[in-house]
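The annotation Zn(2+) 1 binding site is assigned in Swiss-Prot to Cys49, Cys52, Cys74, Cys78 on the grounds of sequence analysis. Annotation comment: Swiss-Prot describes Cys65, Cys68, His86, Cys90 as Zn(2+) 2 binding site, evidence class sequence analysis. The mutagenesis experiment Tyr245 to Phe is recorded by Swiss-Prot, whose note states: Decreased dimethylation of 'Lys-36' of histone H3. The mutagenesis experiment Asp247 to Ala is recorded by Swiss-Prot, whose note states: Decreased dimethylation of 'Lys-36' of histone H3.
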Amino acid sequence: MAVKKNKNVPKQEDPLVQKDEISSIHARIKIFETPFATQVLNPKVSEFCANCLRGPAPGEKLLRCGGCNFSMYCSKECQATAWLVHKPECKRLKASFPNLPLTEVLFLSKVIDRIQFLEKNGDKLGIEAERKFSSLVDHKVDIRDDEEKMAHFEKIFEKMGAFRGEEMIEKGEFFDVFCKATINSHSIHTNAGNEVGMALDLGVSKYNHSCRPTCSMVFDGYRVCLRPLVPGVDAENTEEAFISYIDVGRSKYIRRRDLNSRWYFNCECTRCMDPEDDALTAIRCANPACDAPILTSETEEPMNIACEKCKTIVEEDTVKAAQEYMKTLPASFDPKCPAEIEALPGKLKELLAKAEQILHPSNVYVARLRTALFHVTGTLTMDNLSSMHTQIYNNYKMCFPKADRHVGFQLLHIVKALIEKDERDEAMPYAFDAMNIFEVCFGLDHPYYLQTLALWTYLEKKIPKSTEELVQLTNFSDNRPIDIVSLLKRANMLPPPPYAAGTPGVA
């Protein structure tokens with residue numbers, strides 16, 4: 001039986017974001033603020049404006065459209081601006097009451113309305129300034145060969161016909177819309193990572209995926225700010241600016257599976273082609289006294305592997321069992337019913353206990369199980385909580401760019417654990433790194449940056465603050481968006497709103 005030599009050569013530690021890099025990064029942002037179509041998720045309609053996709057101002061409530069009694073707006077100005085898009089939709093919603101169409105149906109219907117508007121009136125608003133809708137990649141052949149996707153198309157086609165009635169387009173034409181929108185649309189999130197809507201932006205759709213992205217998408221409602229995560233990258237340049245289509249904090253096997261299931265390509269980015277990415281799926285050495293990771297992956301041919309550090313042989317059966325166990329673990333934990341929610345903590349503990357026996361502590365599955373358990377229960381059984389957070393942080397550094405907000409959030413978990421142990425000097429550099437990351441990700445005027453700046457200042461200046469006061473600064477409750485509008489105004493890039501008249505009242 002062949003024996004694989006396990007090479008475990010650690011990469012040289014990348015420095016975190018330096019202050020002299022930040023101004024360089026800010027100078028090369030790219031802003032998109034004319035989407036082709038947007039839609040708030042149905043469960044979020046009462047929380048976010050149907051026009052700007054922002055939440056209401058503090059102390060304010062959304063105003064409901066008096067025509068359809070469904071769409072809601074943060075102001076009369078937003079409702080008036082949206083009328084050009086909402087007018088044809090409004091009467092359909094009223095006619096379909098009390099049957100509410102799926103979010104996807106409402107979204108694709110808006111895409112159809114936009115296409116028809118452009119055909120009739122031309123592109124007066126610059127919606128197709130970045131590229132034409134007709135130029136979008138559609139993967140029609142792949143979608144036709146995908147039985148599950150085609151079954152979904154038939155379902156959506158039927159529901160769209162019921163919603164649009166006599167205004168429904170021919171099936172082949174709708175298939176073209178369905179394919180282009182499926183491949184090129186993106187989700188809209190708050191800064192806390194909560195999904196609130198979906199959008200098709202022709203400019204954003206130009207950017208390719210990388211599991212080692214060089215830019216992040218930051219949202220201000222439907223507006224997108226593309227911010228470089230590394231110095232030297234210009235967000236305008238699609239040859240060097242890459243975004244992530246998926247959650248990149250996972251193994252190569254899971255990333256490629258998800259990318260292929262929706263976008264129909266096998267990712268060969270620099271990270272997916274890097275053998276060291278297998279550190280994310282490392283297993284334990286057979287020698288209990290050895291802490292070296294044994295590199296493998298879920299899909300690698302099982303074989304005996306020799307530990308590079310202690311030379312112990314990890315048997316093929318052990319390797320295969322670990323690979324199979326990783327494949328059985330859920331990619332995410334999203335319980336749907338009260339019984340599942342109640343059972344989740346126990347299930348997570350059981351899965352984690354087995355994972356820790358066979359998988360290395362640096363394994364991404366272990367990190368995700370620990371993170372899920374921490375979020376569900378607020379506690380972990382490990383004696384040294386800061387050590388656990390440091391392990392997850394080291395794992396995140398293998399998954400995310402050094403200026404990614406996920407890394408910043410994990411740094412704050414370390415800061416919190418150290419503060420609670422009264423190790424404030426040790427917490428201070430982690431707070432500083434988190435502050436620099438949030439400056440890159442969110443900007444100088446965002447609450448996340450300002451809050452972390454205050455935390456670092458208190459620690460660095462040794463200002464007398466209670467543990468409770470410092471810990472409070474590690475918890476983010478403000479979900480305010482990045483103020484991209486102010487950036488546009490400063491750059492004189494904000495266009496006037498389209499002409500709107502004859503809007504119905506708001507309640």
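Keep in mind that glycine also has a Cβ here, set from the backbone N, Cα and C atoms.
This is the original sequence, none of the listed changes applied.
On the structure: features taken from Swiss-Prot.
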residue : record                : Cβ contacts under 8 Å, 6 or more apart
Cys49   : Zn(2+) 1 binding site : Val40, Gly55, Pro56, Leu62, Met72, Tyr73, Cys74, Ser75, Cys78, Gly221
Cys52   : Zn(2+) 1 binding site : Cys74, Cys78, Gly221, Tyr222
Cys68   : Zn(2+) 2 binding site : Glu89, Cys90, Lys91, Leu93, Lys94, Phe97
His86   : Zn(2+) 2 binding site : Ala50, Cys65, Ser71
Tyr245  : mutagenesis position  : His209, Leu259, Arg262, Trp263
Asp247  : mutagenesis position  : none
Note down the number of other Cβ atoms within 10 Å of the Cβ of Cys74 (Zn(2+) 1 binding site), including every protein chain shown. 22
Using a 10 Å radius around its CB, how many other CB atoms surround Cys78 (Zn(2+) 1 binding site)? 21
In three-state DSSP terms, Cys65 (Zn(2+) 2 binding site) is classed as strand
Neighbour count (Cβ, 10 Å) for Cys90 (Zn(2+) 2 binding site): 21
Note down the number of other Cβ atoms within 10 Å of the Cβ of Cys65 (Zn(2+) 2 binding site), including every protein chain shown. 24
What is the set of residues, excluding Cys49, Cys52, Cys74, Cys78, whose C-beta falls within 8 angstroms of the centroid of the C-beta atoms at the Zn(2+) 1 site? Phe48, Ala50, Asn51, Leu53, Arg54, Pro56, Leu62, Tyr73, Ser75, Gln79, Ala82, Gly221
What DSSP gives for Cys74 (Zn(2+) 1 binding site), in three states, is coil
Cys90 (Zn(2+) 2 binding site): secondary structure state under DSSP, collapsed to three categories: helix
